[in-house]
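In what follows, a single structure is set out as structure tokens and then discussed.
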Amino acid sequence: MIQSPPGSGKSVVISEITKLATEKGGRVLFLVHRKELIDQITNSFKVHGVPLNQVELLTVGKAKNRLSVLRKPTLIITDEGHHGKAATYQKIYEFYADVPRLGFTATPWRMSGDGFKDTYDYMIEGKTVEWLINNKRLAPYQYYSLPSIDISKLRIKNGDYSNQSIDDALGKTIFGDVVQEYVKHANGQKAILYAHSVEASQSFAKEFQEAGIKAVHVDAKTPKNERDKLMLDFRNGRIKVLCNVDLISEGFDVPDCTVTILCRPTKSLVLFLQQSMRSMRYQHRKTAIIIDNVMNWHAHGLPDTHHDWKDYFEGGWKKKGQKNIVQAKQCPDCSAMWPLSQKMCNLCGHDFSIEEKHEKLRLEAELELIEKEKVKLKILSEKKFGSDLKKNWEIAQARAKVNKGNPLMKLLYFYAKSDWASASIEEIAEVTGKSNYQISQAKEWLQSKGIY
């Protein structure tokens, strides 16, 4: 499996590998999961001089149905290789069990937490998104979040949020809000909008049209001739906003599209990165704009947030992460854990209802620019304390900045409750920069509360 971020030039690499294989007399079976992707890779093959008479370029369904008549390939290449765990792909792989195979993907990740070791022997990691931005292979971006969704209403069905619960969580006002924020931050620029349902996508397009902005809805049921014309009009700038559900998630390339509008909450990291990075194709002096109306960054971070792809590839990451998950909430002041129904911390008197009020206000707040450092801080604050004192101090400081409170108290509280980690006053003083007296005073306060 070969991992490389969206927009990093996978089609060029695929074309070169295919060309090298055919030059040696080989035959390549190239699998895609959607017919819309065939034209794009065919064009790439032609540009790079790949002899098409030595390549079978098929959707996975068609390939499975033709196994008895296809000439045996010497190499199988799967586009969007994270789909390769599906039964249809597995039948093809089993039929050609002795044929080497490559799977290309931006995201070797499955919501189930399963890995890919049963399908691929190894994974090769490409450059990171951060590297690609710094080296002018992807456009830099500005990320905005409009908290116009009540996430408490989201419900999971078949692995992701159900359309009905998304309808309930979004409400009716989001349609006007999305147009308003597009005008405010990206007026006149080409934008791709991702909705959760055909009805929602059509409503967004109508709202843009009523505001005098040329927008259209397109989906998989749109006739091909009409869809091709709409895509051409979008590329030529006659259409400014292209509203869709899942059609423009993989293999769609419009380098001068500068704006992505996210209106579909998702638990899928794959979907989030494919959609959020759609406007990050590199052009000179281009800065992409990502408008997240559904707070997807809370679950997935930002496009250049670091991910441990090897851990995802090997599998089991979800089970590892769930071992110590407790249906509870943590006091931001003293780190004590309480039932979700708890209104006040019995140890330090922290009022949990303050966060609930702040959350409600935040959902009504203006669109705000999310700084990358803020996201990194949030991710760090959610890490668990461990055996490294310096790392624990970083986590304690991050928790204090994100959730308020005293970082020294958070650190000392952890060591007081831990039955396996320890640190002396002198060691804590050296790492934190606090005096022995300050640390002793803090310990005495905790002792007065029956903690030490």
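Each Cβ is built from the backbone N, Cα and C atoms, and glycine gets one as well.
Although substitutions are noted, the structure shown does not include any of them.
The annotation domain 'Helicase ATP-binding' is assigned in Swiss-Prot to 1-126 on the grounds of sequence analysis. For the domain 'Helicase ATP-binding' (1-126), the DSSP-based tally of helix, strand and coil residues reads 49 helix, 23 strand, 54 coil.
Feature annotation from Swiss-Prot assigns domain 'Helicase C-terminal' to 177-333.
Annotation note: His300 (variant position) sits in a helical segment as assigned by DSSP. All protein chains included, His300 (variant position) registers 20 other Cβ atoms within 10 Å of its own Cβ. Swiss-Prot gives this note for the natural variant His300 to Asp: In strain: Isolate 3-1 and Isolate 3-5.
Cβ-based neighbour count (10 Å, all protein chains) for Glu394 (variant position) stands at 16. Swiss-Prot documents Glu394 to Lys as a naturally occurring variant and attaches the note In strain: Isolate 3-1 and Isolate 3-5.
Under DSSP, Glu394 (variant position) is assigned to a helix (H, G or I) in the three-state scheme. Per-residue confidence over the domain 'Helicase C-terminal' (177-333) averages out at a pLDDT of 85.
Across the structure, Glu394 (variant position) and His300 (variant position) are spaced 21 Å apart at their Cα atoms.
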